[in-house]
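Taking it in order: structure first as structure tokens, then the write-up.
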Amino acid sequence: MPETEHETCSKEWLQSQLRSLDSKDLILLDCRGSHEYSESHIRGAVNLCIPSIVLRRLAVGKIDLASTIKSPELKQRIQSGYKLCWFILYNGEGVPGQNQEIAGAGSLAVAMDSIISILHRRLKQDGCRVVALQDGFNNFRQAFPEWCEDDNQTHSKEIESSRNVQTDQLMGLRSLRISTTQSDSACSSSAESSDCESSSHHHHHHSHHNYNEAPVEIIPGLLFLGNATHSCDSEALKKYNIKYVLNVTPDLPNKFKESGDIKYLQIPITDHYSQDLAIHFPDAIQFIEEARSASSVVLVHCLAGVSRSVTVTLAYLMHTRGLSLNDAFAMVRDRKPDVSPNFHFMQQLLSFESQLRLRPGSRFSCSCIAPDCNCMQTTGFMATHLANATGVSPDSGIEFDRWTPSDTGLK
């Protein structure tokens, strides 16, 4: 076993450890993209495909590694043996340098903006035992293919896992603000819902009081973001010519539905870990497009107007304007600084972004702000997606305090 001051391990050492009785003390983190991981990975490894906006928080110590783990079993392993287990980090091609001594924080012999370097530095700072696979996955697979799982094996395991509780994916975020300060009546009626938008709503009410006084116009003449109060404010709805209301809650009433003056779409989603908001993206996008075609305005709201409604708005911007998740988030936050999406909804958006990139003709180039621009047309991809809507179930409803898009080039 490598000494604690060593940064890297060889493929031979890793294979010997996988064969040993102590393999349960190894935690393998695959730092490649999710697509590469799904094709093949080292047996027992979990994929750590972290959005750059989250990676930065991990780098500066605002969240810990356990906070990004979705699997309860793996999270328990990390928490109980954080400084006892060996963390093995690997990418596709490997890292340069052999067994270099760590002279101080940030001395890992890989690019400083890589996931591996950030993880290595952070784990070392926490006193953990961590090495990077010098040879990389590609060389390891060539030497020891029997210790790798291919796409079919992974897919079979995912199907089996989905029959029970979906706990085999990475990317869960534990609460950074777990206590709620509003009454229970303000939260979702779901007994299992953590629905911490109520906590966030209270927090931002004090920190950014003016953000909640009126719905916020995200796309001029088309889309406003708001909260429960705004959805019941008839004067505000009239003032902004809002004729469509997208209600992203399971239990808030559609107050003016019976009048017939406003068209509603309700997406019954809480912030609980079991919720799949992505599966509703097609309907939500179609509803907003309908409002645009009718030269009307839509209000997208949830309880606090900072998480679920923001997620839907981001999906719309990504699909119709071809924005990346980072760019869409920056655009929305520039107009509404108190946005605070649920971590797992952000992960669903990351998957949605990947879907958009994989479909020819699904990406756009939009620099305008007009709601009737030609670049906001539904494509063939959307038609297919509407017919076969799928999504990734999240595993947390705990509110994330603040998202910050990357400006350092971290990917």
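Positions of Cβ are set from backbone N, Cα and C atoms, glycine also.
Per Swiss-Prot, these features apply:
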{"type": "ACT_SITE", "residues": "C302", "note": "active site, phosphocysteine intermediate"}
{"type": "DOMAIN", "residues": "22-149", "note": "domain 'Rhodanese'"}
{"type": "DOMAIN", "residues": "214-358", "note": "domain 'Tyrosine-protein phosphatase'"}
{"type": "MUTAGEN", "residues": "C302 to A", "note": "Loss of activity"}
{"type": "MUTAGEN", "residues": "Y316 to N", "note": "Causes the differentiation of ectopic vein stretches in several regions of the wing. Shows elimination of distal stretches of longitunal veins L2-L5. Causes substitution of the wing by proximal hinge tissue. Affects the development of macrochaetae or the formation of the thorax"}
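C302 (mutagenesis position) sits 16 Å from Y316 (mutagenesis position), taking the C-alpha atoms as the reference points.
Note: Y316 (mutagenesis position) has non-local neighbours L223, A284, I285, I288, i.e. same-chain residues 6+ apart with C-beta under 8 A of its own C-beta.
C302 (mutagenesis position) has a Cβ environment of 30 other Cβ atoms inside 10 Å. Confidence across the domain 'Tyrosine-protein phosphatase' (214-358), taken as the mean pLDDT and rounded to a whole number, stands at 93. In terms of DSSP secondary structure, the domain 'Rhodanese' (22-149) contains 53 helix, 23 strand, 52 coil.
Counting residue by residue with DSSP, the domain 'Tyrosine-protein phosphatase' (214-358) contains 70 helix, 23 strand, 52 coil.
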